[in-house]
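Features of the protein shown, as given by Swiss-Prot:
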| type | residues | note |
| --- | --- | --- |
| MUTAGEN | T133 to L | Changed substrate specificity |
| ACT_SITE | C165 | active site |
| MUTAGEN | A257 to G | No effect |
| MUTAGEN | G339 to S | No effect with benzoyl-CoA as substrate, but loss of activity with p-coumaroyl-CoA as substrate |
| MUTAGEN | G339 to V | Loss of activity |
Amino acid sequence: MAPAMDSAQNGHQSRGSANVLAIGTANPPNVILQEDYPDFYFKVTNSEHLTDLKEKFKRICVKSKTRKRHFYLTEQILKENPGIATYGAGSLDSRQKILETEIPKLGKEAAMVAIQEWGQPVSKITHVVFATTSGFMMPGADYSITRLLGLNPNVRRVMIYNQGCFAGGTALRVAKDLAENNKGARVLVVCAENTAMTFHGPNENHLDVLVGQAMFSDGAAALIIGANPNLPEERPVYEMVAAHQTIVPESDGAIVAHFYEMGMSYFLKENVIPLFGNNIEACMEAAFKEYGISDWNSLFYSVHPGGRAIVDGIAEKLGLDEENLKATRHVLSEYGNMGSACVIFILDELRKKSKEEKKLTTGDGKEWGCLIGLGPGLTVETVVLRSVPIA
């Protein structure tokens with residue numbers, strides 16, 4: 001006779017919602033101020049003769065509201081790999097060679113910070129979820145980080161390649177399902193990005209390149225996710241209440257990217273900003289309706305900083321006070337757009353600032369919050385969060 005349903009589920013499922021138990025971040029040591037970046041960029045790409053294009057790029061950088069960014073690529077590395085700095089040159093091999101090593105390496109740095117905060121042995125990690133849009137290989141970066149960290153060989157791995165900037169939300173959604181449906185699971189989530197795949201020299205016929213070069217940067221973030229925390233050894237940071245994914249209507253082709261011999265080439269339509277802005281409230285309503293929440297200013301936020309204009313558009317459509325996006329704008333200013341890692345950096349900034357400012361909770365003193373991932377598709381990931389009290 002088969003066991004009763006409740007009995008069967010109790011053997012395999014956790015009873016509570018997934019929790020963020022620890023957060024770690026990492027960046028390459030090479031930092032370039034945004035005000036210096038146009039000179040650097042046009043020098044290393046041998047494009048200083050394109051004076052009009054450089055002036056346009058300077059204006060884009062000023063409008064970005066980014067102060068500095070971290071990069072693996074340096075002038076010396078680009079000299080050693082000239083194809084990466086030349087628009088349209090066959091350079092996929094050079095890019096891949098860098099990324100196959102550097103993505104797991106940077107991911108490991110972030111993971112070690114999270115594991116140290118968690119305070120438990122790595123033998124307790126049961127699952128790995130790794131997300132990146134920076135290169136591809138078999139076995140994947142999930143395998144590499146498992147080996148680098150010395151995790152159990154029977155750890156269950158999920159590799160998320162090439163989903164773009166919304167993949168931080170995707171990784172959290174997948175980790176939530178794993179943690180809640182596997183009793184005792186502890187999931188290591190890693191999101192790592194490196195501009196070695198998207199770096200290109202300027203081209204007068206592909207101005208989208210300039211937008212990306214003014215915004216993209218390198219970084220990795222990691223979390224430990226688990227349900228039913230073992231208190232007091234484990235200390236929850238946020239509760240993950242629900243997770244949703246939505247394709248924005250009539251947005252086909254608004255953001256697309258393709259891999260060619262020149263690396264990843266990306267294309268942006270002018271209607272990206274209004275498409276996100278005009279549809280964000282419907283995504284929020286779908287996520288929060290069952291909790292009776294419709295006052296968007298009552299929430300704390302981690303919004304993917306896909307550019308100043310996108311953040312501004314979402315703030316306007318939701319009627320958000322500027323304070324609600326302080327952490328999002330801080331990450332945009334101090335790190336730029338690190339793709340999938342950004343929303344986790346913002347969660348880290350939120351909980352740290354909340355403690356520094358003596359707020360009552362990890363969510364800037366608020367109880368409920370929302371993580372919003374944005375990217376190609378157009379795709380929106382919404383993760384409903386609850387903060388925890390700060391002791």
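Cβ coordinates are placed from backbone N, Cα and C, and glycine is handled just like the others.
Nope, none of those substitutions made it into this model, it's the original residues.
Quantities reported herein were computed from a predicted structural model and do not represent experimental measurements.
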G339 (mutagenesis position) and the residue listed as 'active site', distance between Cα atoms, whole Å: 4
Secondary structure of G339 (mutagenesis position) (DSSP, helix/strand/coil): helix
T133 (mutagenesis position) and A257 (mutagenesis position), Cα-Cα, nearest whole angstrom: 10
Winner by Cβ contact number (other Cβ atoms within 10 Å) across the recorded positions C165, A257: C165
Pairwise Cα distance for G339 (mutagenesis position)/T133 (mutagenesis position) [Å, integer]: 8
Spatial neighbours of T133 (mutagenesis position) that are distant in sequence (at least 6 apart) but have CB under 8 A: Y161, N162, Q163, G164, C165, A167, E193, M197, A257, M264, G339, S340
